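Feature annotations, reproduced from Swiss-Prot:
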type	residues	note
DOMAIN	56-750	domain 'Peptidase M13'
BINDING	Arg103	peptide binding site
MUTAGEN	His584 to Phe	Abolished peptidase activity
BINDING	His584, His588, Glu647	Zn(2+) binding site
MUTAGEN	His588 to Phe	Abolished peptidase activity
MUTAGEN	His638 to Phe	Does not affect the peptidase activity
ACT_SITE	Asp651	active site, proton donor
Amino acid sequence: MGRSESQMDITDINTPKPKKKQRWTPLEISLSVLVLLLTVIAVTMIALYATYDDGICKSSDCIKSAARLIQNMDATAEPCTDFFKYACGGWLKRNVIPETSSRYSNFDILRDELEVILKDVLQEPKTEDIVAVQKAKTLYRSCVNETAIDSRGGQPLLKLLPDVYGWPVATQNWEQTYGTSWSAEKSIAQLNSNYGKKVLINFFVGTDDKNSMNHIIHIDQPRLGLPSRDYYECTGIYKEACTAYVDFMIAVAKLIRQEEGLPIDENQISVEMNKVMELEKEIANATTKSEDRNDPMLLYNKMTLAQIQNNFSLEINGKPFSWSNFTNEIMSTVNINIPNEEDVVVYAPEYLIKLKPILTKYFPRDFQNLFSWRFIMDLVSSLSRTYKDSRNAFRKALYGTTSESATWRRCANYVNGNMENAVGRLYVEAAFAGESKHVVEDLIAQIREVFIQTLDDLTWMDAETKKKAEEKALAIKERIGYPDDIVSNDNKLNNEYLELNYKEDEYFENIIQNLKFSQSKQLKKLREKVDKDEWITGAAIVNAFYSSGRNQIVFPAGILQPPFFSAQQSNSLNYGGIGMVIGHEITHGFDDNGRNFNKDGDLVDWWTQQSANNFKEQSQCMVYQYGNFSWDLAGGQHLNGINTLGENIADNGGIGQAYRAYQNYVKKNGEEKLLPGIDLNHKQLFFLNFAQVWCGTYRPEYAVNSIKTDVHSPGNFRIIGSLQNSVEFSEAFQCPKNSYMNPEKKCRVW
């Protein structure tokens, strides 16, 4: 039998025997040792590199922050010559103002992004939505329902006009229909009480400045159809706006007459609307300039209703104007009777005196044409496309925009403005990181402490006033993120909007409902105490606020995001961002307006005469500094150093306090790791992030508008003005003395 294959020998009998193993040569041994050593060194180096701390932060958040800062800046610019160009040059090259925008800035980009979130949360109904949220979503859907809006033309407005004495220019036989029953008191009161529209006389219920727990009636000068009284010069840079304004009136009057089936006499319409412009121009000239209305002590004139009748006896259409009838016509809508002994605060006595001779020159038809027009112009954008388009040239003249914002953007903002707590709930649930609240609370505590410590450095303020200032700073109440109730208390939120009932196909009626609801709510407050725990803003807002009557600072959820704040970004950026904003809002309690209110929010003079005089002297430095800035986009006009003083004081105080708070942080916690790819230390990064918040630009038309209407300086001057006054900035960037960013004369109030 042969052998099994499994047992075959594995070595062939013919395979030669192996040779005896040879030893390694000294060279081979040396090379092997060398390779081993190199391998060990390489592994060690890799291990060391992986754990080596080179002082550079390599986290994804640091990389993102560095990329954002680098992208926005122009490193080739000289920081000591023009820090705006240095900080924002890259941003300006990359960004073009959208056709729908009058200006564009980092602030506006954040607002655009917030609007996207609002759109997402408002457009999708959910079965679990509480009633208040359902109403917000219904209101939004009615607003974006352009098919329904366009199909109705101007009919919703035409149905409403008889409730406000009609619009004479667009009414056949107005004198016969309305003229006999018309009275100025009733006409002005109806627009005010039902729709919150204040024409000729601004009557409103608000907090009593001298007793901030109570509400009181106020009488003030009205807002105007054009942005400011300056526009009514109607020459030079204002000529186009005046022409577009009258053309806007004429176009709407023709549309209404056409829709009513009335004949159109273009010459007659033009004559009537030019008369409206003439009347409004006289009213504008009677108003007091904004720079003369900055002292709340001088604005506050308390008197009884009977005294108002004696002091400001007006006459319209040959009849004495009854202040009592006018007041009660408004307040009767909320079932409140106003006796002649009722106290009223008059903010504009000079206006009322100047108004008297104007009123005798015009007829009821002229007044009603103006009153109804001022109401109609607000409602045109709620009507069909034909009506909306009538506003195009006017919008271009005031804002420089050639296109409307997307419908969904306008609607998201409208719903947010009218149902801020319902929308705030949706925003918070979708986008707000709750842990931010505690970090910001700590920042507020730090910056408040710095403000109080800084009082010791002030040589212009005496000890008595410093003590009162410290008490006020300690009494400031903060509100961060959102009111807890909007998320946790469904019943309270539902009850807030209980009276509102919207229909998806009746957007115009929904708007009217909101106007009535809002005005009724405000008028009813006259006999109620002020709720100082109430938030003065919604959560879905990219902004921050100070209330002098409440001595309260508010930082809504919408602003607690980069570049202002992130729990993950470097602290230098947080202090330069939200830290500066916190300091800014605290300082508002001590600016040219806020300093007149005490720790309880009452208009009380708590300053010694010497300290008050010194404050005005210190402030005057900033009035001159900012008033000397010439803005090319506004035709070379100079900024108004008086109107912008409060904001400029707050900017300067805020940047100084935030920087000192950051220095304290570094002393306590040590230096932070540097950001990758950007050759700046954290002192420099603090100022860079502060500046980049204000990167932006304006359309020339809106620059002309805002230089007269905005109490803030334009972004570039907010950067330059405050940093020119900062010794710490010049030290951080080693700016030579008398360079543009480091002038010898520096202004400081706080």
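Note that Cβ sites are derived from N, Cα and C of the backbone, with glycine treated the same way.
Model, not experiment: these values are computed from the prediction.
Same-chain residues that are not part of His584, His588, Glu647 yet have a Cβ within 8 Å of the Cβ center of the Zn(2+) site turn out to be Tyr546, Glu585, Thr587, Asp591, Gly646, Ile649, Ala650, Asp651, Gly653, Gly654. Note: the CA-CA distance between the residue listed as 'peptide binding site' and Glu647 (Zn(2+) binding site) rounds to 19 Å. Ranking the mutagenesis positions His584, His588, His638 by Cα distance from the residue listed as 'active site, proton donor' puts His584 first. The Cβ neighbour count for Arg103 (peptide binding site), using a 10 Å radius and every protein chain shown, is 21.
Neighbour counts of Cβ atoms within 10 Å were compared across the recorded positions Glu647, Asp651; the minimum falls on Glu647. In this structure, the CA atom of His588 (mutagenesis position) is 8 Å away from the CA atom of Glu647 (Zn(2+) binding site). Cα of Glu647 (Zn(2+) binding site) to Cα of His638 (mutagenesis position): a distance of 16 Å.
Around His588 (mutagenesis position), taking its Cβ as the centre, 24 other Cβ atoms fall within 10 Å, counting all chains. Of all the mutagenesis positions listed (His584, His638), His584 sits in the most crowded Cβ setting, with the most other Cβ atoms within 10 Å. His638 (mutagenesis position) is 24 Å away from His584 (mutagenesis position) when you measure Cα to Cα. For the recorded site, His588 (mutagenesis position), the DSSP three-state label reads helix.
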